[in-house]
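*Asks:* Swiss-Prot feature annotations, pasted as is:
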BINDING   C298, H350, H474  Zn(2+) binding site
MUTAGEN   H83 to A  Isolated domain has decreased to no deacylation of mischarged L-seryl-tRNA(Thr). Deacylates correctly charged glycyl-tRNA(Gly)
MUTAGEN   Y120 to A  Isolated domain has nearly wild-type deacylation of mischarged L-seryl-tRNA(Thr), no longer binds L-Ser or L-Cys. No activity on threonyl-tRNA(Thr). Same results; when associated with A-134
MUTAGEN   K121 to M  Isolated domain has nearly wild-type deacylation of mischarged L-seryl-tRNA(Thr). Later shown not to deacylate L-seryl-tRNA(Thr), no activity on L-threonyl-tRNA(Thr)
MUTAGEN   K121 to S  Isolated domain does not deacylate mischarged L-seryl-tRNA(Thr)
MUTAGEN   E134 to A  Isolated domain has nearly wild-type deacylation of mischarged L-seryl-tRNA(Thr). No activity on L-threonyl-tRNA(Thr). Same results; when associated with A-120
Amino acid sequence: MRVLLIHSDYIEYEVKDKALKNPEPISEDMKRGRMEEVLVAFISVEKVDEKNPEEVSLKAIEEISKVAEQVKAENVFVYPFAHLSSELAKPSVAMDILNRVYQGLKERGFNVGKAPFGYYKAFKISCKGHPLAELSRTIVPEEARVEEVPEALRKEEEELVSYWYILTPEGELIEVDKFDFTGYENLRKFVNYEIAKNRIAEKEPPHVKLMLEHELVDYEPGSDPGNLRYYPKGRLIKSLLEQYVTEKVIEYGAMEVETPIMYDFEHPALEKYLNRFPARQYIVLSGDKRYFLRFAACFGQFMIKKDAIISYRNLPLRMYELTRYSFRREKRGELSGLRRLRAFTMPDMHTLAKDIEQAKEEFKKQFKLSMEVLEGVGLTPEDYEVAIRFTEDFWKEHKDFIVELVKLIGKPVLIEMWKQRFFYFILKFEFNFVDNLDKAAALSTVQIDVENAERFGITYYDENGEEKYPLILHCSPSGAIERVMYAILEKQAKLMNEGKKPMFPLWLSPIQVRVIPVSEEYLDYALYVAGKLEGAKIRVDVDDEDERLNKKIRRAEKEWIPYIVVVGAREKENGTITVRRREDGKQYETRIEELIKEIKEKTEGFPYKPRPLPLLLSKRPKFRG
């Protein structure tokens, strides 16, 4: 079943003609109708719903009721609408399910109207236009599900209701449909994405074209979808990001470890943990035993901590692994370039804290660490939106702490609040990048976990020598490395749309300087300049192609080279270079040593790796036709 929910000022319809040979019998007064201040449910009943009409009806009633509660609508209008699906159920089944939904909503106390089934109808509707006003839901009967989720868990999840707010740095908590989004358009887009929960990629995001054009990353037809290949320039960027985040986390105080990529389905602690997640694992068979490929570093780090002897003096205890790879079998329609993959590289730190106060202190520090890490890759708070999620009880007890976090970011954030705890954590934040298609992807995240220490048997000895269960903070200060690359490319696509020059952060640029001789006569001097730069650990190449100077410059511009160095007779005679700086468009003549000094100052504190391709352009293969 597909459901489109529109919170409306009114809806009115008029029957025009029969659409089916045997439509629903109706009286004269059913040929037209109107309802005001209403949640309209446009519904397509699908072929798969024939497997279990009762279950689909109950789930639809539940979903529609939840949304009606969120938008505070007392009136609900059920509108048969075949155009949400191409796989429709038999008319008799569809009519039965729609009537079940209609009656079920009435039994829940709503004032319910409906349009007749099987007719062509004209209708008018006035959508209210707030963030909750347009939502969609897909409901699938259990027999049709590919994934298996435990019945008790599914029931709990279905009953979980999210309450959405905007929290300002001044501490004002505002219901999301009452917040004035003027000046916060990106936040509005993020809110709409979060509440609608539509993860399907309808079209290709701009970063995909850029990753292919720049020969960074490509699809691998010989592998499972969502597993990518990286060309030399893309591997360099990814490798530098991995090194950068790892250095930041170790500098923060984490101990780096390495753990297996596969785990036993039947391990008691892992079995319980898996029940908290949808069954989207890759399965590996070894003899007659089944293993799953990890979707995070939690398992391995928890097993190490379970076996360790830990004192209260060791807390907070931070452990880190860069997982290459973590695996998650995302739905095919949700896979999208670098944004959502089935194999991804995740920097994953877990911190043990003795109590909630120490956990809050660490949470705040890791919030700041995440901001710092993203700033280093060229993403400021203006580039991402923040979501903070917690229970109502946590808000009541720790409101001032939450407001402190919002003050750090300096702008309004989205709040998701629950009446009771369903997940293993009591507090979570994410920094979310909203791309050019208005899709959001979580980057940095931290959670306070209150379940898994006991589940895995992780303990520490307190001041009195008694064993206690610590709290666990899950932290990825950047999010998946592939997602960071996605965010960088999507940001550059936005700049291009605004008529600005795109470029990678200087320390991440595969080639930082391109030296172009004005003719073959000056190739030796170009190589001399390149040698000086390379000796200073600057990634440099030389365009030795037999082409006109303007074409070479255009090629370097198209590749987003930060510094284009042109050398000819004057430069060779004076021992200088002429530089075009992409960042500000400035062109100037200088000495090699001065350019080295400028680049080293701008890349100080960031990791370095050598040039990923041959020095001379004429020696390079093309990876894409």
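All residue numbers here begin at 1 and follow the chain in the order shown.
Glycine is treated like the rest: Cβ placed from N, Cα and C.
Nope, none of those substitutions made it into this model, it's the original residues.
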*Asks:* Can you tell me the CA-to-CA distance separating K121 (mutagenesis position) and H474 (Zn(2+) binding site), as a whole number of Å?
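*Replies:* Answer for this pair: 53 Å between alpha carbons.
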*Asks:* Cα-Cα separation of H350 (Zn(2+) binding site) and Y120 (mutagenesis position), in Å?
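*Replies:* Given the Cα positions, H350 (Zn(2+) binding site) is 58 Å from Y120 (mutagenesis position).
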*Asks:* Taking H83, K121, H350, H474 as the recorded positions to compare, which has the smallest set of other Cβ atoms within 10 Å?
*Replies:* H83
*Asks:* In Å, rounded, how far does the Cα of E134 (mutagenesis position) sit from the Cα of H474 (Zn(2+) binding site)?
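*Replies:* Taking the Cα atoms only, E134 (mutagenesis position) lies 33 Å from H474 (Zn(2+) binding site).
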*Asks:* Using C-alpha atoms, which one of the recorded positions Y120, C298, H474 comes nearest to H83 (mutagenesis position)?
*Replies:* Y120
*Asks:* Within 10 Å of the Cβ of E134 (mutagenesis position), how many other Cβ atoms can you find? Include all protein chains, please.
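*Replies:* Within a 10 Å radius of the Cβ of E134 (mutagenesis position) lie 17 other Cβ atoms.
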*Asks:* Which chain-mates of Y120 (mutagenesis position) that are at least 6 residues away have a CB under 8 A from its CB, listed by sequence?
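*Replies:* In sequence order, the residues whose Cβ lies under 8 Å from that of Y120 (mutagenesis position) (at least 6 apart) are V15, K16, D17, K18, A19.
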*Asks:* Specify the count of other C-beta atoms within 10 Å of the C-beta of C298 (Zn(2+) binding site).
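*Replies:* Excluding its own Cβ, the number within 10 Å is 22.
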*Asks:* If you take the centroid of the Cβ atoms of C298, H350, H474, the listed Zn(2+) site, which other residues of that chain have their Cβ within 8 Å of it?
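*Replies:* Apart from C298, H350, H474, the close residues are A296, A297, Q301, F302, D348, M349, Q447, D449, N452, I472, L473, C475.
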*Asks:* For H83 (mutagenesis position), which DSSP three-state class applies?
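*Replies:* SS state of H83 (mutagenesis position) = helix.
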